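Peer 1: The structure follows.
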Amino acid sequence: MASLSGLYSSSPSLKPAKNHSFKALPAQSRDSFSFPHTSKPTNLPLTLSSARSVARDISHADSKKELLKDPDALWKRYLDWFYQQKELGLYLDISRVGFTDEFVAEMEPRFQAAFKAMEDLEKGSIANPDEGRMVGHYWLRNSKLAPKPTLKTLIENTLDSICAFSDDIISGKIKPPSSPEGRFTQILSVGIGGSALGPQFVAEALAPDNPPLKIRFIDNTDPAGIDHQIAQLGPELASTLVVVISKSGGTPETRNGLLEVQKAFREAGLNFAKQGVAITQENSLLDNTARIEGWLARFPMYDWVGGRTSIMSAVGLLPAALQGINVREMLTGAALMDEATRTTSIKNNPAALLAMCWYWASNGVGSKDMVVLPYKDSLLLFSRYLQQLVMESLGKEFDLDGNTVNQGLTVYGNKGSTDQHAYIQQLRDGVHNFFATFIEVLRDRPPGHDWELEPGVTCGDYLFGMLQGTRSALYANGRESISVTIQEVTPTSVGAIIALYERAVGLYASIVNINAYHQPGVEAGKKAAAEVLALQKRVLSVLNEATCKDPVEPLTLEEIADRCHAPEEIEMIYKIIAHMSANDRVLIAEGNCGSPRSIKVYLGECNVDDLYA
């Protein structure tokens, strides 16, 4: 795999009470805590659920009263906690989060431990103990950090090969074999999860209005969605570069998307291999397939980079570079932010400030949601990107000591000012179960392109007013918020905010003592899905045997379940039958799917070969 050596081939604990009668425990003792003196014993152990309940009662009983209202005091707090990264032009405002100085002091030991853990992670320690892996996405934007010279060389050579390949595609040096345009005009990216969300966010944020190649995504196993993307390409399928992204090559959704696209190529009389690119781990199923079939190029994925942090690897960089986005600037922005977030001073570390505010606002147990509101159309997908980064990293059943903690932080959002006409009504006046994060972009348009709709007011001024007005209206009703401000949306600033949140997630995971870098729940879902498909094959076998009888023997759900030796799966069997019936793959002899008790089904035809398989 030439490209893997750098060449592309052209063949929890709880928040302390505001009255300080309740003190947070260290991370190793989160399953109990002590009450102040009452008529009952002082050291009363509670279950985690009880602890969560008490923490919410103590922390938020007078939350509105505790938030500063005096303008002078608020301005002083704003200045005291205002953070600026001058080189990146990034500001962080946490003045509308009501943490206390005592809380910051109590969190200091945890953060110092988190900073040390992050330092060890960057040096190559096993930061993902459940899978025995290093975690190296920070090395991707500063290869000098890589713990081995071979990794440093691999990172640098891969970046060079991505840029060279992209230049050759854009310039037309590498051409599709059958395109009348004589060059590639479209990208079809096939991947799911981090292999899709990262490239989608970057494309939406940074692609020029008229990119050298336009990009489309197949990010699901929905047949109608796949058909739509292929149909939209139309005759341009002949000039489409298909980028297939899968670490193993065995991810069902990505494999299905690939097979569907290959079918479309065959039906159009096109040679898929001459237009296919694989981004995968060396010697994976996908890598071997691409090598044997002679795909256009192959680029590496690494076992030390997870999907949700892969945006600075070939996963995110290749699609971006093909759209004419300056990926080296994106890496520079990320590297600058990485440097800013290595300081061990909480007050001077923007990622630590975010993690601290998340902990305060959600009691360290995810008791409140994080609503992400980017006031810029091009950043619309940032909330979806953060949804995976935060929730897949922090949503864990067990901590690093094996205790059941059910940690997490729910993330959702929309763009401003669309949110003004959607759910801000509930955020301000409804249930108080969230804190907000505003993403502000100062520059509205490129220099020289702005104009006034009315004297002294531009279109962008209205957007600015909506953001600031919403922030003020929420705070006036006791709703806490964080504001992240960048000068403009550029590859550098996008790289910076990605790196900011990656580091914040890692630090937060450390202070609540969980592994941010594995996803056992996702794997459990994949296993359960595989079991459903295995059951479906048994159902089809039973139905085929009954259909091949003379006369045909329609079966009830109970009979199917019995012959599958799975009476406990009768509900799932019904769902399988209903789905297959809707797609004309089983026929109903009696009843209908709306009446499960009476239904009898059989197949449309007997497959004799399957009887003897």
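Each position is counted from 1, following the chain as shown.
In case you wondered, yes, glycine gets a Cβ from its N, Cα and C as well.
Heads up, here are the entries from Swiss-Prot:
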MUTAGEN   S166 to F  In pgi1-1; decreased plastid phospho-glucose (Glc) isomerase activity leading to a deficiency in leaf starch synthesis, but an accumulation of starch in root cap cells. Delayed flowering time under short-day conditions
ACT_SITE  E392  active site, proton donor
ACT_SITE  H421  active site
ACT_SITE  K526  active site
Peer 1: Which of these active-site residues has the least crowded Cβ, counting other Cβ atoms within 10 Å: H421, K526?
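Peer 2: Each of the active-site residues H421, K526 was scored by Cβ atoms within 10 Å; lowest is H421.
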Peer 1: When you rank S166, E392, H421 by Cα distance to K526 (active site), which of the recorded positions ends up on top as the closest?
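Peer 2: Comparing Cα positions, the closest of these recorded positions turns out to be E392.
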Peer 1: Would you count the other C-beta atoms found within 10 angstroms of the C-beta of S166 (mutagenesis position) for me?
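Peer 2: Within a 10 Å radius of the Cβ of S166 (mutagenesis position) lie 24 other Cβ atoms.
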